[in-house]
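Visitor: Got a structure for you, questions after.
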Amino acid sequence: MAAASVTPPGSLELLQPGFSKTLLGTKLEAKYLCSACRNVLRRPFQAQCGHRYCSFCLASILSSGPQNCAACVHEGIYEEGISILESSSAFPDNAARREVESLPAVCPSDGCTWKGTLKEYESCHEGRCPLMLTECPACKGLVRLGEKERHLEHECPERSLSCRHCRAPCCGADVKAHHEVCPKFPLTCDGCGKKKIPREKFQDHVKTCGKCRVPCRFHAIGCLETVEGEKQQEHEVQWLREHLAMLLSSVLEAKPLLGDQSHAGSELLQRCESLEKKTATFENIVCVLNREVERVAMTAEACSRQHRLDQDKIEALSSKVQQLERSIGLKDLAMADLEQKVLEMEASTYDGVFIWKISDFARKRQEAVAGRIPAIFSPAFYTSRYGYKMCLRIYLNGDGTGRGTHLSLFFVVMKGPNDALLRWPFNQKVTLMLLDQNNREHVIDAFRPDVTSSSFQRPVNDMNIASGCPLFCPVSKMEAKNSYVRDDAIFIKAIVDLTGL
């Protein structure tokens, strides 16, 4: 007899992903790598299939429920019931943890000479190395951890500052541009040499400062001279003849334009009168259009109200349809459950004798060989109407010592409705048979339960651990004689001795 599987308890703790492989100062062995992130294991956990994972990686994988072990699938060693990742069966691998933490490590930061063990790196140096590159939260640039504070205070172009002249907030990169427009920025008068004149008062100073050079008042008619404010009158006296000549020239140039403007004025009056007539016509048209717009707006509002009512009705009907779909879905589930129970009741027997026909044998065996469906459970059967509930479990490509060479057949004690009235542990002789369909050479094996085994105690879960015959029938024997497999089907018979019940 052989037990199928046992699931040890486990727990998970959330930490960080694995250590970078650049940390190790020696050649890295594959057994120290996480099967998920492929980095050095951090707080290793071992799954029931034997693969190791970082605590963080395993928790991430199991966040959506139990999963198939990707490493088993990749290595081609997937095993049904074993290659499953679940929190209840994973456990902390303290031996691997001690090995990993004792590995020699070096700091990966350029220029850092720190050396020690991986455990010392995690507890004393990780995240604290002054030469480690970190991201500046302001400018998003990379700076060394030891220089981060100085960078944030004096060098970061995105650091927050305030103008020392007007106290306006700005970032470091915009200080110079702000000084070009700052109203309090100090300026120096080129005329009188006065310093620290706020920009907002500089133009007032220029108007009153006698030393500032300003354009001549006749610059509009051609004088290009600039003179100090206090010498403006002296300049006008000295340049009186030139200014009069410039003024005369401007007047002579403007005279013909004035005549043209007079003629243009009469044309403009005529155009204005024409435009007034057109405007009156357009006003009448606009009044008509306004009334039409109001009518269309009222129609649109009525349509909008009707649309909202229709939308509310559609939403109400949609909600009812969803409720009906949910109700139909629940009824479908209930119907499927009832159909399954009816099928189980039709297949069940109540005298301790059960014959199980396995159809599509070739296809099911091929699926077992491929590892897709290695085991099949039979319908339940009973020793009596109120007796023990049992089923069979068969591995068409073998299990354990019989894998690949034998047909493995197991007996399973299931949780039944009348277990409280029965005698435990289960102690009835069990006979298992592969029937020769010519009724000559049946393959028979029998055993009496080991009452100390958990397989035969009163079930706590839906079914106990399977127990039976991993070497029940050689595959070669079945293939050599075609009377065991006929019409692509085999028959398994189980007989439970009812003596003493």
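Cβ coordinates come from backbone N, Cα and C, glycine included.
Unsubstituted: the structure retains its original residues.
The following feature annotations were taken from Swiss-Prot:
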type: MUTAGEN; residues: Ser11 to Ala; note: Reduces global phosphorylation. Partial reduction of TNF-dependent activation of NF-kappa-B and activation of JNK
type: MUTAGEN; residues: Ser11 to Asp; note: Slight increase of TNF-dependent activation of NF-kappa-B and activation of JNK
type: MUTAGEN; residues: Lys31 to Arg; note: Abolishes 'Lys-63'-linked polyubiquitination
type: MUTAGEN; residues: Thr117 to Ala; note: Loss of phosphorylation site. Abolishes activation of NF-kappa-B
type: MUTAGEN; residues: Ile285 to Ala; note: Strongly reduced interaction with BIRC3
type: MUTAGEN; residues: Val288 to Ala; note: Strongly reduced interaction with BIRC3
type: MUTAGEN; residues: Glu292 to Ala; note: Strongly reduced interaction with BIRC3
type: DOMAIN; residues: 351-496; note: domain 'MATH'
Visitor: Compile a sequence-ordered list of residues in the same chain as Thr117 (mutagenesis position), six or more apart from it, whose Cβ lies below 8 A from its Cβ; state 'none' when nothing qualifies.
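Guide: Sequence-distant Cβ neighbours: Glu101, Ser102, Leu103, Pro104, Ala105.
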Visitor: Indicate whether Thr117 (mutagenesis position) is helix, strand or coil by DSSP.
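Guide: The residue in question, Thr117 (mutagenesis position), is strand (DSSP, three-state).
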Visitor: Taking DSSP states H, G and I as helix and E and B as strand, how many residues of the domain 'MATH' (351-496) are helix, strand and coil?
Guide: 25 helix, 55 strand, 66 coil
Visitor: Between Ile285 (mutagenesis position) and Glu292 (mutagenesis position), find the distance joining the two CA atoms and give it rounded to the nearest Å.
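Guide: Ile285 (mutagenesis position) and Glu292 (mutagenesis position) have their Cα atoms 11 Å apart.
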